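> Dumping the structure here so I can ask a few things about it.
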Amino acid sequence: MNIDMNWLGQLLGSDWEIFPAGGATGDAYYAKHNGQQLFLKRNSSPFLAVLSAEGIVPKLVWTKRMENGDVITAQHWMTGRELKPKDMSGRPVAELLRKIHTSKALLDMLKRLGKEPLNPGALLSQLKQAVFAVQQSSPLIQEGIKYLEEHLHEVHFGEKVVCHCDVNHNNWLLSEDNQLYLIDWDGAMIADPAMDLGPLLYHYVEKPAWESWLSMYGIELTESLRLRMAWYVLSETITFIAWHKAKGNDKEFHDAMEELHILMKRIVD
């Protein structure tokens, strides 16, 4: 159900201009008035308040409950830009991700919201079901699944943290005053930090630079971490393949298959 534009107008006042923020759900809007700009969203998680307090997302201005029970949140709309792929190898990204992964406040809130730590075995079972559902039996995918099965016992890691689970460069915003934010937290999980580190390093950082990037993040590149990162980026790639196949996104499906081909060569080399 979309946000009621008339209700928003009454909430903010007639002086505010309100327009959709994009996306198919109708759940997000921009509003502006006298140089002030807000980003409005319906039914954001209570997690947003902690992310705002920690300085990880743009500041939460207010939260209001609508007559139908929906909750609208308003955040400062930041003027700035998305990061470019080349920006992802820099220190600011490493330091912000480290801040997220070591935040007790974020972890406590996700636990209060009922999130359970991700189990790699359960993730692999879901992945195999998704592949079976789209009848995708390509030898390359089966090779990838075999790798995940063979190394499952090696990826159990005790220290679970809050993971964003979609660290694509499009989700990192750099404001005009050089403040970095990570947005779009709908898929956040309690998991092995390698779930974020793997996709980020494999997609954005040259392999010879992994050690120096992880040094900025604050840890060493161990063989255990190397394996866990490979495991999670591989599982993510196969999940994307099954998802695009199910949606009938032919171009994205073939692109993901090519990515899997390259990834398997990198992992086994």
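A Cβ is built for glycine as well, from the same backbone N, Cα and C atoms used for every other residue.
According to Swiss-Prot, the protein has these features:
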type	residues	note
MUTAGEN	Ala21 to Val	No effect on susceptibility to DNA damage
BINDING	Phe39, His76, Trp77, Met78, Gly80	ATP binding site
MUTAGEN	Phe47 to Ala	Loss of ability to complement for the deletion of this protein
MUTAGEN	Ser103 to Ala	Able to complement for the deletion of this protein
ACT_SITE	Asp166	active site, proton acceptor
MUTAGEN	Asn168 to Ala	No effect on activity
MUTAGEN	Asn171 to Ala	Loss of ability to complement for the deletion of this protein
MUTAGEN	Phe240 to Ala	No effect on activity
MUTAGEN	Trp243 to Ala	No effect on activity
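Explain the structural surroundings of these features, please.
According to its DSSP assignment, Ala21 (mutagenesis position) is coil. All protein chains considered, the CB of Ala21 (mutagenesis position) has 15 other CB atoms within 10 Å.
The Cβ of Trp77 (ATP binding site) lies under 8 Å from the Cβ of Tyr30, Lys32, Gln37, Leu38, Phe39, Pro58, each on the same chain and at least six residues away in sequence. The DSSP secondary structure for Trp77 (ATP binding site) is coil.
Residues within less than 8 Å, Cβ to Cβ, of Phe47 (mutagenesis position) and separated from it by at least 6 positions along the same chain comprise Leu106, Met109, Leu110, Leu113, Trp185, Ala188. In this structure, Phe47 (mutagenesis position) is part of a helix by DSSP.
The Cβ neighbour count for Ser103 (mutagenesis position), using a 10 Å radius and every protein chain shown, is 17.
A 10 Å cutoff on Cβ-Cβ distances gives Asp166 (active site, proton acceptor) a total of 17 other Cβ atoms nearby, all chains included.
In the shown protein chains, 16 other C-beta atoms lie within 10 A of the C-beta of Asn168 (mutagenesis position). DSSP assigns Asn168 (mutagenesis position) to coil in the three-state reduction, placing it in neither a helix nor a strand.
Annotation for Phe240 (mutagenesis position): same-chain Cβ neighbours under 8 Å, separated by at least 6 residues, are Glu252, Ala256.
Over all protein chains present, the Cβ of Trp243 (mutagenesis position) has 15 other Cβ atoms lying within 10 Å.
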> Look up Ser103 (mutagenesis position) in the DSSP assignment and reduce it to helix, strand or coil.
coil
> Could you round the CA separation between Asn171 (mutagenesis position) and Ala21 (mutagenesis position) to a whole angstrom and send it over?
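That comes out at 15 Å between the alpha carbons.
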> Among all protein chains shown, how many Cβ atoms are found within 10 Å of the Cβ of His76 (ATP binding site), not counting that one?
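I count 16 other Cβ atoms within 10 Å of it.
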> Among Ala21, His76, Ser103, these being the recorded positions, pick the one whose CA is nearest to that of Trp243 (mutagenesis position).
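Nearest by Cα distance to Trp243 (mutagenesis position): Ala21.
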> Around the recorded ATP site, report the further residues of that chain (criterion: Cβ within 8 Å of the mean position of the Cβ atoms of Phe39, His76, Trp77, Met78, Gly80; site residues excluded), sequence-ordered.
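Near the ATP site, the remaining chain residues are Gln37, Pro58, Gln75, Thr79, Leu173, Ser175.
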